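Novice: This is the structure I have questions about; it appears just below.
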Amino acid sequence: MGSINLRIDDELKARSYAALEKMGVTPSEALRLMLEYIADNERLPFKQTLLSDEDAELVEIVKERLRNPKPVRVTLDEL
């Protein structure tokens, strides 16, 4: 059996260990479950979303326009 050693921020460690304890899961069990999921599904068990404020604004504009589409006239020359 192998082992993994990693460095994390002290505050993050304390918060995550406390949350895991509430769930009745050890950090080793949590990491093992995550690695099993990745091995079986070849993807992370959560969505990675790191958006800048500008990107988040753009996403909101796109969502709004999709909710309320308006016709747009475009000529072939403009394409």
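Note that Cβ sites are derived from N, Cα and C of the backbone, with glycine treated the same way.
Sequence unchanged from the original; the noted substitutions are absent.
While the structure shown retains the original residue, Swiss-Prot records the mutagenesis experiment ARG7 to Ala with this note: Loss of DNA binding, 100-fold derepression of operon, still binds RelE. Mutagenesis annotation in Swiss-Prot: ILE8 to Ala, described as 43-fold derepression of operon, partial loss of DNA-binding, still binds RelE; the structure shown retains the original residue. Quoted from Swiss-Prot, the note on mutagenesis experiment LYS13 to Ala is: 83-fold derepression of operon, loss of DNA-binding, still binds RelE. According to Swiss-Prot, the mutagenesis experiment SER28 to Leu or Arg carries the following note: 100-fold derepression of operon, loss of DNA-binding, still binds RelE. Swiss-Prot documents ALA39 to Thr as a published mutagenesis change and attaches the note In relB101; a delayed relaxed phenotype. Among the sequence features in Swiss-Prot, the mutagenesis site PRO45 to Leu is noted as follows: In relB102; a delayed relaxed phenotype. For the mutagenesis of PRO45 to Thr, Swiss-Prot gives this note: In relB35; a delayed relaxed phenotype. The structure shown keeps the original residue.
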Novice: Could you tell me the C-alpha distance between LYS13 (mutagenesis position) and ALA39 (mutagenesis position) in angstrom, no decimals?
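Specialist: Rounded to the nearest whole number, the Cα-Cα distance is 24 Å.
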Novice: Just to verify a number: CA distance, ILE8 (mutagenesis position) to SER28 (mutagenesis position), in angstrom, no decimals.
Specialist: 15
Novice: Test of understanding: give the count of other CB atoms lying within 10 angstroms of the CB of SER28 (mutagenesis position).
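Specialist: A count of 11.
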Novice: For ARG7 (mutagenesis position), which of the mutagenesis positions SER28, ALA39, PRO45 has the nearest Cα in space?
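Specialist: Given the candidates SER28, ALA39, PRO45, the nearest one is SER28.
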Novice: Taking DSSP as the reference, which of helix, strand or coil describes ARG7 (mutagenesis position)?
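Specialist: In three-state terms, ARG7 (mutagenesis position) counts as coil.
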